[in-house]
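To start, the structure itself, in structure tokens.
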Amino acid sequence: MGPAPRVLELFYDVLSPYSWLGFEVLCRYQHLWNIKLKLRPALLAGIMKDSGNQPPAMVPHKGQYILKEIPLLKQLFQVPMSVPKDFFGEHVKKGTVNAMRFLTAVSMEQPEMLEKVSRELWMRIWSRDEDITESQNILSAAEKAGMATAQAQHLLNKISTELVKSKLRETTGAACKYGAFGLPTTVAHVDGKTYMLFGSDRMELLAYLLGEKWMGPVPPTLNARL
């Protein structure tokens, strides 16, 4: 038997486009590196409040930079993202509380669907400029991910329960305890040590810490399979 897989925790919120990039890279490398990836839906607003930080898009110059950067990142990471037309009005102001509670419920009851449902919620915001705050739209994302309608409705009914609310607060709090000040935050547990890395552009450093090979955001072996 080889060495046990290193555990990586990925804290993310579907409001964050950079979380999507980090998510896709780690989902690709989980099949190439000796790692166990734990997806941990968290609430960006809670992390910002705890750390005293604010989202990059809320800083005017950073917001303008993001508009120019995302089309380039789309090509580099091969993730079908584009900036929503009214991101601040439609998505930032409405927030993602219900969507993240839904993902929390998925993680608790049907964790094998968490990757696919998370991806579909990102696709709605960051690829098709669609809403994820209304119940029917959350259901649509779950169904598109392959979840049965009855199960999706069951999980949607759970988002108002204290159990799910508490779990999301707990996960967000765990990220804060690690020192998170934004998302995505990746926590690597390596040889008894814990490393907290921020952003989707720390993957080469992560590979170094893991003793693994970094082959870019779209590894050649993945291209060969595709």
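Here the Cβ of each residue, glycine as well, is placed from N, Cα and C on the backbone.
Keep in mind the model shows the original residues, not the substituted ones.
Annotated features, as they stand in Swiss-Prot:
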type	residues	note
BINDING	Ser16, Pro17, Tyr18, Asn53, Leu183, Ser200, Asp201	glutathione binding site
MUTAGEN	Ser16 to Ala	Reduces catalytic activity about 30-fold. Reduces affinity for glutathione about 4-fold
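Among the listed recorded positions, namely Ser16, Pro17, Leu183, Asp201, the Cβ with the most fellow Cβ atoms inside 10 Å is that of Leu183. Applying an 8 A CB threshold to same-chain residues 6+ apart, the list for Asn53 (glutathione binding site) reads Ile47, Phe181, Gly182.
Between the listed binding-site residues, namely Tyr18, Ser200, the fewest other CB atoms within 10 angstroms of a CB are found at Tyr18.
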